[in-house]
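What Swiss-Prot says about this protein:
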BINDING   HIS42, HIS48, ASP50  Mn(2+) 1 binding site
BINDING   ASP240, GLU376  Mn(2+) 2 binding site
BINDING   PHE604, HIS651, ASP671, SER704, GLY705, GLY706, LYS707, GLY708, MET709, HIS710, SER768, ARG776, ALA777, ARG778  ATP binding site
BINDING   ASP669, ASP671  Mn(2+) 3 binding site
MUTAGEN   GLU21 to Ala  Loss of 3'-phosphatase activity (in PE domain)
MUTAGEN   HIS42 to Ala  Loss of ribonuclease and 3'-phosphatase activity (in PE domain)
MUTAGEN   ARG52 to Ala  Loss of nuclease and 3'-phosphatase activity (in PE domain)
MUTAGEN   LYS66 to Ala  3% ribonuclease activity, 28% 3'-phosphatase activity (in PE domain)
MUTAGEN   GLU82 to Ala  Selective loss of 3'-phosphatase activity (in PE domain)
MUTAGEN   ASP83 to Ala  57% ribonuclease activity, 50% 3'-phosphatase activity (in PE domain)
MUTAGEN   PHE603 to Ala  Last nucleotide rarely added during gap closing for dNTP or rNTP addition, (in Pol domain). Stacks a DNA template base
MUTAGEN   PHE604 to Ala  Nearly complete loss of templated dNTP or rNTP addition (in Pol domain)
Amino acid sequence: MPSSKPLAEYARKRDFRQTPEPSGRKPRKDSTGLLRYCVQKHDASRLHYDFRLELDGTLKSWAVPKGPCLDPAVKRLAVQVEDHPLDYADFEGSIPQGHYGAGDVIVWDRGAWTPLDDPREGLEKGHLSFALDGEKLSGRWHLIRTNLRGKQSQWFLVKAKDGEARSLDRFDVLKERPDSVLSERTLLPRHGEAATPAARPARRGKSGGKTPMPEWIAPELASLVEQPPRGEWAYELKLDGYRLMSRIEDGHVRLLTRNGHDWTERLPHLEKALAGLGLQRSWLDGELVVLDEEGRPDFQALQNAFEEGRGENILYVLFDLPYHEGEDLRDVALEERRARLEALLEGRDEDPLRFSATLAEDPRDLLASACKLGLEGVIGKRLGSAYRSRRSNDWIKLKCQLRQEFVIVGYTEPKGSRRHIGALLLGLYSPDEERRLRYAGKVGSGFTAASLKKVRERLEPLAVRSSPLAKVPPARETGSVQWVRPQQLCEVSYAQMTRGGIIRQAVFHGLREDKPAREVTGERPAGPPPLRGARKASAGASRAATAGVRISHPQRLIDPSIQASKLELAEFHARYADLLLRDLRERPVSLVRGPDGIGGELFFQKHAARLKIPGIVQLDPALDPGHPPLLQIRSAEALVGAVQMGSIEFHTWNASLANLERPDRFVLDLDPDPALPWKRMLEATQLSLTLLDELGLRAFLKTSGGKGMHLLVPLERRHGWDEVKDFAQAISQHLARLMPERFSAVSGPRNRVGKIFVDYLRNSRGASTVAAYSVRAREGLPVSVPVFREELDSLQGANQWNLRSLPQRLDELAGDDPWADYAGTRQRISAAMRRQLGRG
């Protein structure tokens, strides 16, 4: 049981007249409904990290000497210390010498946490499992109490094996991301120690001072977004070319690709032009392009210029100056770096060096104009931002069409008058550490006679006998293929990507050779980047708001097979909340949660168990004695809030809150042997409906979103749980007796080989069925969709619709509702019905 004075030890150790730490006397009001989490980097007698989880009105706290680690193989000692007040999660400052914990403190990470089991029980038993949703740490974690001796309880902090885990030798989050998430501070080193370079805010009005010449500066990369963000931004045209960094030392010029390959010898005219700037120690950043007759960048022409030795046609459009004449400008504001660069290039209109001008138009108008002109899109850069050698939310790109690089995995032979190749087979690597190569479709248009010949010549030496793909697509999709080693990239535009990750209406634009094939994992538009200074309003980076709920990590993939993000899932639930709430609003709700997406661990949750979701209702504990409260979802806010906390599926009881002891429906879940053809499922559904017709009961149909069909039979609230379940079981057994070759009334895979199990078990008290219009946690994110009985013969599968194709389904219905008569259906179980089933 929580202490009546949980902060007594905290207060005893501190003199709040001297220390800036919060006293905790005024409890922090919780407006989000989320449980807070934070990690503070504390430079006390020894540098360590304080790990804190909100519970029962305080922050449970552990000192982690070596800090958190994303590697599940690494256990980090965590010494439990006194509880801290909730306000401490925002504390940054310097604790004076001579006081407890003297030294500097920054907020290294913060966000929300979700217990995966009862957290009080976990703390008592010594094993707390939870999910983090922070700016740096996320996914599932464990705190495990040890038997190590010490003055204080000693635990291990361990990362679980999930999609957020990373091996320590590949990524050390403490070294890679050392700074504050609250203020962009870094801890200063003690005397005689070296500090990790900090990601400081950009400076205005002064340079970085004379510093050693960097051997290499990796370029800053832009993040793909769907719409222009708010805030102060400068926009330029997006150039369809090759990224190039220029290093000038003692007047000697080197031209380097984004991966550090030296292209100086390939571009002597640019080497000469850059030398003509008279620079001695500088780095410049820009893009190689070739312009067509109308002055537009032409990627195919750029390739041809390299292939045909006509490099003099290549222009170098410069847009940044990260290092200038011995001064490191990476921490200087964007507009000041660009002003210096523009001055360098002034008056060189006939030169192959050009300046990428800032365009003053509204970004939406600018993008529309760029698209009309056939350009690739626009680039936005946040005013005041520093130059960072990584993909950044300070640089964004808005594209006119879906266009990206793909790995060529094979080609088909030409037909008819076409020569050299028919089509290219394309692949993309998975973004995880396993880097699996998956099939992404074909491209057969956009080629010229010359490019067909060139592509064939490039691919023939790469020919191999077997497919390089992790999963070979069916021959009907690919035809006869010559597979190749996955080394060559091409750039392709396309109209859409299907839920299976296959591109449609693809157009070839050229081969690429400026990056390794294994880097090509595909792009997915992100939400607008956060405003500078907006961190205090948000518990995590890269957030978006949907139905009034802030979505953390909006671009986290819920289903990599269709590149479906957490934000897309949240937006689906906001858009179709009215449909979902018809089933959810008046019933206890259970959740299927997958914080790491469908590929991670999934768990079923029917009780609150300290889970806080904005807008969700915790029901009277007396409804389910001996357990935490049941859950109820009444609003779009609660629905989207559940998605924010990792929920994917929503299940409901067969009784409403009007009378939880009297079910108002029963469900027959037709669950097939996976090997059965779909036709057998349709026949089984019709046979089950026929039996219900004979009994005088009307059923309403929906696809399960999985493999089977659900038949929902409304009832007047006259029967108890046992009576309803017994009746549903009688139907199941009756079908199995009549047609034992088709139906089974016994659960378990062994009992439904070649058959369909008529699952009646969902009719027990506390059992539940996936709600109508709920997404399923399966590949493709299918949806459980109501259908008319007359549509049965035309159904193609139980997973026919998913979160992206449901809008088309609803448009086709044009307002017709397959369940329009559901609420008005009045029927009950009679003695005559029982006798028909042999239960008289």
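Glycine residues also receive a Cβ, built from the backbone N, Cα and C atoms like all the rest.
Each of the recorded positions HIS42, ARG52, LYS66, LYS707 was scored by the number of other CB atoms within 10 A of its CB, and the lowest score belongs to LYS66. A gap of 11 Å separates the Cα atoms of ASP83 (mutagenesis position) and ASP50 (Mn(2+) 1 binding site). With PHE604 (mutagenesis position) as the anchor, the candidate recorded positions are GLU21, HIS42, ASP50, ASP240, GLU376, and the one with the nearest CA is ASP50.
LYS66 (mutagenesis position) sits 6 Å from HIS48 (Mn(2+) 1 binding site), counting Cα to Cα. Within 8 A of the CB centroid of the Mn(2+) 1 site residues HIS42, HIS48, ASP50, the other residues of that chain are GLN40, LYS41, ALA44, LEU47, TYR49, ALA63, VAL64, VAL105.
Across the fold, the C-alpha of GLY705 (ATP binding site) and the C-alpha of GLU21 (mutagenesis position) stand 52 Å from each other.
Of the listed recorded positions, namely GLU21, HIS48, ASP83, MET709, the sparsest CB environment within 10 A is found at HIS48.
When the binding-site residues HIS48, ASP240, GLU376, SER768, ALA777 are compared by Cα distance to HIS42 (mutagenesis position), the shortest distance belongs to HIS48. Of the listed mutagenesis positions, namely PHE603, PHE604, the sparsest CB environment within 10 A is found at PHE604. Taking the Cα of ASP671 (ATP binding site) as the reference point, the closest of the mutagenesis positions GLU21, ARG52, PHE603 is PHE603. Take the CB of GLU82 (mutagenesis position) and look out to 10 A: across all protein chains shown you find 17 other CB atoms. A simple way to gauge crowding: the CB of GLU376 (Mn(2+) 2 binding site) has 23 other CB atoms within 10 angstroms, across all the protein chains here.
On a Cα basis, SER768 (ATP binding site) lies 11 Å away from ASP669 (Mn(2+) 3 binding site).
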